[in-house]
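Copied over from Swiss-Prot:
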type: BINDING; residues: Glu94, Gly119, Glu142, Asp150; note: substrate binding site
type: MUTAGEN; residues: Gly70 to Ser; note: Loss of activity
type: MUTAGEN; residues: Glu142 to Ala; note: Loss of activity
type: MUTAGEN; residues: Asp150 to Gly; note: Reduced activity
Amino acid sequence: MAVEMASQSQVLVEEKSSVRILTLNRPKQLNALSFHMISRLLQLFLAFEEDPSVKLVILKGHGRAFCAGGDVAAVVRDINQGNWRLGANYFSSEYMLNYVMATYSKAQVSILNGIVMGGGAGVSVHGRFRIATENTVFAMPETALGLFPDVGASYFLSRLPGFFGEYVGLTGARLDGAEMLACGLATHFVPSTRLTALEADLCRINSNDPTFASTILDAYTQHPRLKQQSAYRRLDVIDRCFSRRTVEEIISALEREATQEADGWISATIQALKKGSPASLKISLRSIREGRLQGVGQCLIREYRMVCHVMKGEISKDFVEGCRAILVDKDKNPKWEPRRLEDMKDSMVEQYFERVEREDDLKLPPRNNLPALGIAKL
């Protein structure tokens, strides 16, 4: 009973005629996704899809975050207690939710008025409409935690213009709302002062046809200018460097750029890469590259294999160490193992992409007569 009450208080539900508004409600934790929240969201999304009276689902966050990611601190506690399979249950449920959202037959509007990181991207970017504001801060910061951009990120990052996805995924770079709109992570940009009116108009929708939501959103959307220092203005440099075959070659290319141009952005990018977990950087790059040629379902199945290896910690224990340094002790000084990129051999990277011994692959549900490896609508 207490579990059910927790999941209901952490995800609030409003019914507005044919529209359902879901609010992530753990503001003190920046709406980090607990296992209860993931289970509740999955239950609600499946129920709304079956209910012919529901035409549109709106998802938003309470407080200054939409969702700052998954509750990885809880997963690390399980790992430290010898229960990595509890963590596997968490990620399998989360990836199932990502897949349901990516293949959803009804329109989903995510209002990203604040922090959107990691798992927060997973419950929004796969949906049809993503609304950024002047308060939006987006990032996939996993390589600094010894993890990798998951929740289907190898699908959506690999589909950004040029090699911008590799840049975002490897460096953990923070994007604002204008940058999200420019690169396609957001579909619309609406000033936060207009969100109440927008929501009221969306709640008048009484049709499954997404063009009704699209027409309303188009009437509210603005096209903000990119800041002068925006990374998106440096897409030519990003493409030259992040198109390289290996992480080592990416860093070398950036260092060559730095000798030709005194640009603080280039040096900050090099520093971000050098601070990340070598194991995480290498598996992240390969994951995004493989994602370009795969459907969203295939990406999630592969990412589940990868995350099981990360949690088992037999190849590298960087996930536990990264969470210790960033989230627990907060000394921001992780001791990565292996310590250097060149010590993370290709044979070690390869192991992350193999099925974990005595562990089943992620089994995705059949969706609307789509193949189980259906393509999402990014």
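Just so you know, glycine gets a Cβ as well, placed from its N, Cα and C.
Of the residues the record lists as binding substrate, namely Glu94, Gly119, Glu142, Asp150, the two whose Cα atoms sit farthest apart are 16 Å from each other. The Cβ neighbour count for Glu94 (substrate binding site), using a 10 Å radius over every protein chain in view, is 28. Of the chain residues outside the substrate site list Glu94, Gly119, Glu142, Asp150, Gly69, Gly70, Val72, Phe91, Gly118, Gly122, Leu147, Pro149, Val151, Ala153, Val307 have their Cβ within 8 Å of the site's Cβ mean position.
Taking all protein chains in view, 28 other C-beta atoms sit within 10 angstroms of the C-beta of Asp150 (mutagenesis position). There are 25 other Cβ atoms within 10 Å of the Cβ belonging to Gly119 (substrate binding site).
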